[in-house]
Structures are given as structure tokens and as C-alpha cells.
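S.K.: Y80 to F appears in Swiss-Prot as a mutagenesis experiment; the accompanying note says: Abolishes enzyme activity. Under the heading active site, proton donor/acceptor, Swiss-Prot lists Y80. Experimental mutagenesis at this site is recorded by Swiss-Prot as L104 to A, annotated: Decreases enzyme activity. Swiss-Prot lists N231, Q319, R325, N355, K427, E455, N458 with the feature (E)-cinnamate binding site.
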Amino acid sequence: MGFAVESRSHVKDILGLINTFNEVKKITVDGTTPITVAHVAALARRHDVKVALEAEQCRARVETCSSWVQRKAEDGADIYGVTTGFGACSSRRTNQLSELQESLIRCLLAGVFTKGCASSVDELPATATRSAMLLRLNSFTYGCSGIRWEVMEALEKLLNSNVSPKVPLRGSVSASGDLIPLAYIAGLLIGKPSVVARIGDDVEVPAPEALSRVGLRPFKLQAKEGLALVNGTSFATALASTVMYDANVLLLLVETLCGMFCEVIFGREEFAHPLIHKVKPHPGQIESAELLEWLLRSSPFQDLSREYYSIDKLKKPKQDRYALRSSPQWLAPLVQTIRDATTTVETEVNSANDNPIIDHANDRALHGANFQGSAVGFYMDYVRIAVAGLGKLLFAQFTELMIEYYSNGLPGNLSLGPDLSVDYGLKGLDIAMAAYSSELQYLANPVTTHVHSAEQHNQDINSLALISARKTEEALDILKLMIASHLTAMCQAVDLRQLEEALVKVVENVVSTLADECGLPNDTKARLLYVAKAVPVYTYLESPCDPTLPLLLGLEQSCFGSILALHKKDGIETDTLVDRLAEFEKRLSDRLENEMTAVRVLYEKKGHKTADNNDALVRIQGSRFLPFYRFVREELDTGVMSARREQTPQEDVQKVFDAIADGRITVPLLHCLQGFLGQPNGCANGVESFQSVWNKSA
């Protein structure tokens, strides 16, 4: 088989986006330097990022185009939007060049702010408006829109002064461009008093005052300039850009957390073996499997998992359930969709997307439809479906964590106890996750299938790209809630796994010590130790010596087996063994509960900080997911959840959600993946890399 592995491409691309977002200080706008979704997101969310309009690269072509339009307009040339009416009214003619442009802006300032209605959101976020201003500016640099250089410089100054107009949330069909939202940017430039501008995060003033504060005067629009300002896909593409930045980061986050889920659920890492994916070579599947194989390589939790199953091979099914085992196959189309959507949106970012396109070199205006945002609209629908797929995967994994039958020894609801009759752990999150998942699946329904003819049947097909981008942004917010809940639960599971290991050692030590003190035969001691290791600790933690719970039942059964075994041997008295076993059980009741309670209470108070002198409590220290655990527990100051703790699940999940929403989560993500891109074909400790095994399986 000669398939080629497309190695680490989407991981590399996403890490590149994150680094660009974090490091960019200046965005060059010249029509030749590509602008990525990370650049757009950085400008939207970081006030320290500036825009640099490079005159040397593009001013000449911009001014040549503008001069051509003015000359043709004054000569009475028949050019759409210059000497004609707009849209379905393009059969009208006029020589009132400036008045025509002013009239266009006036009629398009038709959005409505719905303050006082049920929804508290009635305007597009300032982040989207700033991004749209950047993309409109970039579109003009191609020199085929007919706008003056001075207008472009004004946009640059407004952006660098953090001034932008307030824009109503609704009203765009995204063909012919985002007319109504973009009219508010034009309204700011011409100083319309009805347009309100934001200065920074807090100040709101009328457009004329905003211009005055940054040393600008209202523009009197010349031929085509009003049309150039409004007739493009800039708002839809701007919002789609920040959406795609987030979608990429969340995709990589979900992929990575699949590995953490495998650790805490005691899954088998076999699902990521290279040969499985070599014979079904979807690029996204191969890349996801390679990432997960690397994350789980030499995992200390995998060592613990193998030890767990070696005791009793019938403890769980031979194969893990689909939420883990088929995760690379499930992720494959989601990876590809988000990758393709990113490319499509970035193509739109770096385009001239208005009409007509001025071909001044050939002395003509080309009437087309680059304002049609269907590429963005359709891909926003596709991305929303992909986001729903990510959410469904998280929901399935979360459900496995909550159910003791599926979680391989973890307590139901991830409850620490000790009294499970009054400790319901993360049950509330379990319910919330179902609600999140249901709403997310609903949002996966397409927007672009709901097109209506607009503007006197001139815009008889339109993209609805901005609406679709808004809904995708909404879907991503829900996915962030699901990731926050899932990560919180997995940190709880890590604590429970580490505590489980520590408690099993306590039980083994107590059983071994008492067996020696009571003079039990070696074979009897071995039987008892097998039970101590084999019985899941959380099935009896509530009351270790309760005769109705699995530990004591198992020990008693083992003792009975020892008595029977001795009885079958001639010449050996069983009475002495019975007496010794009775003494063993009495001492066990006195000692075991106290020692287990001491360990549990200490861990409940200090969590992983109790790890100084206990190997069992440092299992996470050797995991690649330590950065996530440490970030959640230390940086965000959360703790293991128990009935004794006053903290509610909401308080901890809120901290994690906020860190995802504001981007801080990328810090542990980058630390977690540090070294992945630079892995050689061979690996230390005799473990081969994914690529090495791939090459050998030809």
C-alpha cells in the first residue's frame, strides 16, 4: 500500500494561527500581503494591534482607479452606481454624482436597534465592526473599487484610534454585499448625526463628534464611493474570520482532550495505531490519529489501565465504545470541513468583493457579482454542522464518565463522597450537557436554504452569509460551554483516578500487614490481596467494611475459598485458620476505614498538592495533559468537587469557560503539544513514532 501520510498539517496550521494571533503587532494592508483569520481575530480582540496602510505598494493603483471613475463620471459614461440608479432601479440615470452616493447611504441606514425587546443583543459586536472596516480597507487596495486614497487613510485612522460605528444586528442578506451594516461605516465617514460611534469600549458619541475627536472631517462622497463602501461581503467575512479562528482552536482543543478522555476512562490506545488509518487514508483521520497516538505515547495512565485489566480481563468489553475508539474517523470530516472553510474565508478576506469592478487599464467597468457571499454563507453552514459534530463527541464522552458501568471504576456522577446518598457530584453538569448538545444540534440546521428574493426581485438569490456566520458564532459559544464542562469533569476524573490508586495501595498495605500479623498462610494472603486490587475502590469507599459492599464480600468469599482448600488437604486443621481469619476481619474493620478516610480527606483538601511523598498521587505529572490539569487546578484555582466543599460546579465551570472564551486556554494547549511537530521517526524508551510504524506497515 503506497498511501502517503499528510503529516500534522492541520495541527501545524492551527498552532500557526494561534502564534500569529498572540504575536502580531501590525497588520500590513497593501493588497499583496495575505491577511489570515488570525490577523482579523487579533485586530478584533486586541486593541494594541495596529493597521498599516502601505502607500508604496498600492496607492498608485488606487488613485489611478479613482481618477478613472471621476473622469468617466464627468464625461457622462453609463456606469452602474456612478451615473445610474441602484439595484432594480438601475434603469434610472443622473448627473448628480455626489448626491447619488449620499442618497444611497441615507436609504441603507435602515437598521433598527431592538433595545427593550426579549433579546438583550441588538447590535453587532464592535469586534465584528472593526474587522469589517479592516476587510473593506483591504478590498480597496486592489485598485478596482474607485475610492479615494484619503477615504482609505480615514478608515486606517479610525481603526488605529479604536473608533467604530454601532451597527444593528439584523438586516443583511449578504448580496448585494452587507449593504445595511456597511452603510453605518459609510455613515460614520460622512458624519451622519444619526450614526453613533464607539470610542474605545465605553464612550459613545454621534459620528461628527467621533470624527472631530480623531482629527477628521466628514467626507463628501464622490462618484461610486458610497457604492464601494457598502457593496461588499466585509461584515459576513469579518465575522466568519473570527468564527474560523475560534473553530480551529476549539477543534484542536477537542482533539487533544480526546486523549485526556482516553487516559481517565482507562481506554485502550490501540485505536490510534497507524495501520488502522493507513488502510483508510482520509487526511483528517490520519492527522487526528497521529496526534492522539503521540499524546498517549508512554502515558502513565495507560500503564495503570493495562495493570487494571491484567487483573481481570472481563472487567470491560474487548473494544472501547465508539466515542473513543472511532474518534479519529469521527473527527476526519470535521477537520477537513474546518480546514476547507478556513481557506475559503481567507480567500474572501483577500479579495475585491464589490461591483462593478473597474478595469482602468482596459478602460472599462465590469458589471459582475463579487458581492455575492455564498462561499462564506455555505461554509458557515458546513462549519456549524462540524461544530455540532464536535459537541456530540464531547457529549458521548462526558456521558461515559458519568455512568459507573461505563467508566471503568470511577464513581457515578464522579462523586467523591464519602456518603453517596447526599453527594451527587457532577449530575447537574450531566443535565446541562444534554441541554447544550440539543441546542447545538438544532443550530446545525442550515441558514442558506432559507433564501428569499429581495430588493424588488433584483437580489433574487442571496447568500445570507452574515446570518449564517452569526449562528455559527452562537454555536461556538455553546461548544465552549461543553468543552468547559467536559474539561472540568476530566480534571475531577484525574483526581479520582489518583485517589483511587492511593486508596488501593492503602487497602493492599492494610490487608498485607494484617495477614502477616494474623499469621495467615501465603496462599490465603495472595487471595486476599487479589481481592484488594481487583474490587473497584469506589464501590465500597462509602463504608469499606460494610458486609454488604463488594470489598468485604470479596474478602469473605476469598477466606471461604482458603478454608475449603485447606479442608481438602489431609492432616491440616482448619479451626486455626478460621480463628485467624476472624481475627483478621476484626482488625480490618478497626483499621481500614480510618486509614482510607485519612487519605481521602487529605486529597479532598489539597488535591494533587499531596503528591510530595506518594507515587500514586503524581500519576498526572507524567502525562502530556499535565498543562491542562495544572491550568485548571492552579491557574484557575478550582478544586476537587465533593459534598464537603461549598464550591458549586457552576463556579468552577465558569472559570474554565471564561478562560476558553478569552483565549487563555491556548496557553496549556500550546504547552501540551510542545514537541509534537518536531518529533523524529524514532522515540526514546524503544517506542516508535506514528510515522515510523506507518513506514514499516507497507
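Backbone N, Cα and C define each Cβ position, glycine as well.
Original residues only: the substitutions mentioned are not part of this model.
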S.K.: For the C-alpha pair, I'd like the distance in angstrom between K427 ((E)-cinnamate binding site) and L104 (mutagenesis position), rounded off.
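M.R.: Counting only the Cα atoms, the answer is 56 Å.
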S.K.: Can you tell me how far the Cα of N231 ((E)-cinnamate binding site) sits from the Cα of L104 (mutagenesis position), in Å?
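M.R.: About 11 Å separate the Cα atoms of these two residues.
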S.K.: If you count other Cβ atoms within 10 Å of each one's Cβ, which of the binding-site residues N231, Q319, N355 has the most?
M.R.: N231
S.K.: Work out how many Å separate Q319 ((E)-cinnamate binding site) and Y80 (mutagenesis position) at their Cα atoms, rounded off.
M.R.: 65
S.K.: Just name the winner among Y80, L104, R325, K427, E455 (the recorded positions) by count of other CB atoms within 10 A of its CB.
M.R.: L104
S.K.: Name the one residue among R325, N355, E455 whose Cα is closest in three-dimensional space to that of Y80 (mutagenesis position); these are the binding-site residues.
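M.R.: Answer for the nearest of the binding-site residues: N355.
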S.K.: Rounded to the nearest angstrom, how far is the Cα of L104 (mutagenesis position) from the Cα of R325 ((E)-cinnamate binding site)?
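M.R.: On Cα coordinates alone, these residues lie 57 Å apart.
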S.K.: State the Cα to Cα distance, in Å, between E455 ((E)-cinnamate binding site) and L104 (mutagenesis position), rounded to an integer.
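M.R.: With distance taken Cα to Cα, L104 (mutagenesis position) is 14 Å from E455 ((E)-cinnamate binding site).
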